[in-house]
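Chemist: Not my notes, these are from Swiss-Prot:
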- 234-527: domain 'Protein kinase' (DOMAIN)
- Arg241, Asp244, Arg245, Ser246, Lys263, Met337, Pro338, Ala340, Asp343, Asp393: ATP binding site (BINDING)
- His389 to Asp: Does not affect ATP-binding activity. Does not restore kinase activity (MUTAGEN)
- Asp393: Mg(2+) 1 binding site (BINDING)
- Asp407: Mg(2+) 2 binding site (BINDING)
Amino acid sequence: MATKLARLATWLVLVGCLLWRAGAVQLSPPNSRTNDLASGTPHVARGDTEAQSGTGDDSDFPQAVVEEVADMSGGRVPRVPASSTTTSASEGIFRRLVRRLRRGRGTADGAGVADETHQGPRPPLRKRLAQHFRRLRGFFGRLTPRWLSGLGRRAQRWWRGRQRPLLDPSFHGLEAGDSFMRDLLKREEELIGYCREEALKEPAAMVEAVTATVWPQNAETTVDSLLSQGERKLKLVEPLRVGDRSVVFLVRDVERLEDFALKVFTMGAENSRSELERLHEATFAAARLLGESPEEARDRRRLLLPSDAVAVQSQPPFAQLSPGQDDYAVANYLLLMPAASVDLELLFSTLDFVYVFRGDEGILALHILTAQLIRLAANLQSKGLVHGHFTPDNLFIMPDGRLMLGDVSALWKVGTRGPASSVPVTYAPREFLNASTATFTHALNAWQLGLSIYRVWCLFLPFGLVTPGIKGSWKRPSLRVPGTDSLAFGSCTPLPDFVKTLIGRFLNFDRRRRLLPLEAMETPEFLQLQNEISSSLSTGQPTAAPSVA
């Protein structure tokens, strides 16, 4: 504690000395005897002094009268008047030291006295303070902690944010781009269904075990709401996809005649009862963080919040369902949410199988996906939230064409520290690979946004990172492993320059210089992207693909 107080006192003394030095001025009135002595001509008025010195300016530095003595060669050599000695003697030691320091800053090789006679008007106090502050910052720059060195930049960014009008990245109902995506994907519904079936072949044993546990003899299952919404009778329609710890099914509420996606969790070391209870709290805490209902969050923020959490009737919630199988134990905790048509990961796998986004319509679809991804991330930033899984397998295109972000349990309040392992390793920037914990900032979502947009145009990840499910992807497991850091677009669908610029700024390895989603919406590149989409949709003529040089 004493050390900290001593450091604080030292800083205060240094700053006080600099401020006193910068503000040191003559306190006597202009026509006083003190000024007469300073000019070297006692009892002479200011005007007479100017006449003798040959100057007529109103400088705050009175010009000294210089005597001349004969040189051996016949010339004249200027000499400082004798009265200056008297003046120096009459001043205090510290005052003379300050004056000499002030004179010596702009001189070199002993030219201080000669240069002072030619000084112009004294700079204003504000400029002198700024100059001294720059000197102080340069002197103590290496001793300043990193968090303090960036304080000015953060304050400047905060002030700019207060000065400019706040952007509203929220969505307003169904937009023209959504209808275009709906019609485009509807034409490829059969192909997407085929690719979904292929993706479910490998985990078929897990899907069958979970299905038999939740729907014995393929009968309807009665579930009770954990949110006081009553009971439901759910009938299985088909499996949709498999995650690391869950299986998602398409089900029908036989009484309300509504279709939902039902997320069923498997139990294990990572899905213990306490972990599922924490997951339940985190999932429905997202609505409280947003201050919006699940319906409003889906409509305005495009966040896919669950409609309900349910448990199989007559069995304890969060416990293991019985009868079940030891290899694939199922938790009695199920999430109901609106069903999506396709997630971006499955869409990329489909495009890798048969690239259907060809021609002008395909290019327009890529433009729309790019703009919607940026707005999705900007919505999170506007609410002060960070999503740890802003990844293609967690981004869904709904039946009406809207792009939504799922798994709201991965939402963090900005500035919160959490486990770095909660971020998928191939989508983690370097600041999340150097320690066991990391601070969740908007820079994380900016990085993941850049990777997702890159995959929209290129299907695979950049920097040689491995991309499961994509033919010909690279093998680098993460940025922790040495490899290329250059951003290449040679194997991608031809990109417009403004999209390349946005991707490059999102994928800046320096997180302090990384372009954030809200800032991206103010860039000329994003405005050009929006204009391309609007003009193509309004005229009915899709935007042309960029030419390849």
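Note that Cβ sites are derived from N, Cα and C of the backbone, with glycine treated the same way.
So where do these features actually land, and what's packed around them?
Modeler: Note on the domain 'Protein kinase' (234-527): its mean pLDDT in the predicted model is 93.
In the three-state DSSP scheme, Lys263 (ATP binding site) is classed as strand. Applying an 8 A CB threshold to same-chain residues 6+ apart, the list for Lys263 (ATP binding site) reads Ser246, Val247, Val248, Pro306, Leu334, Leu335, Met337.
DSSP gives His389 (mutagenesis position) a coil state; it is part of no helix or strand. Other Cβ atoms within 10 Å of the Cβ of His389 (mutagenesis position), summed over all protein chains shown, number 19.
Asp393 (Mg(2+) 1 binding site): 20 other CB atoms within 10 A of its CB, across all protein chains.
The Cβ of Asp407 (Mg(2+) 2 binding site) has His387, His389, Asn394 as same-chain neighbours under 8 Å, each 6 or more residues away in sequence. A coil conformation is recorded for Asp407 (Mg(2+) 2 binding site) in the three-state DSSP classification, outside any helix or strand.
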Chemist: Looking only at C-alpha atoms, tell me how far Arg241 (ATP binding site) is from Asp393 (Mg(2+) 1 binding site), rounded to the nearest Å.
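Modeler: Distance between the two Cα atoms comes out at 10 Å.
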Chemist: Counting all other Cβ atoms within 10 Å across every protein chain shown, which of the binding-site residues Arg241, Arg245 scores highest?
Modeler: Arg241
Chemist: Sort out the sequence-distant neighbours of Asp343 (ATP binding site) for me: same chain, 6+ apart, CB within less than 8 Å of its CB, listed by position.
Modeler: Arg241, Pro392, Asp393, Asn394, Leu395, Phe396, Ile397
Chemist: Ten-angstrom check, please: count other Cβ atoms within 10 Å of the Cβ of Pro338 (ATP binding site), all chains counted.
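Modeler: Around the Cβ of Pro338 (ATP binding site), 19 other Cβ atoms lie within 10 Å.
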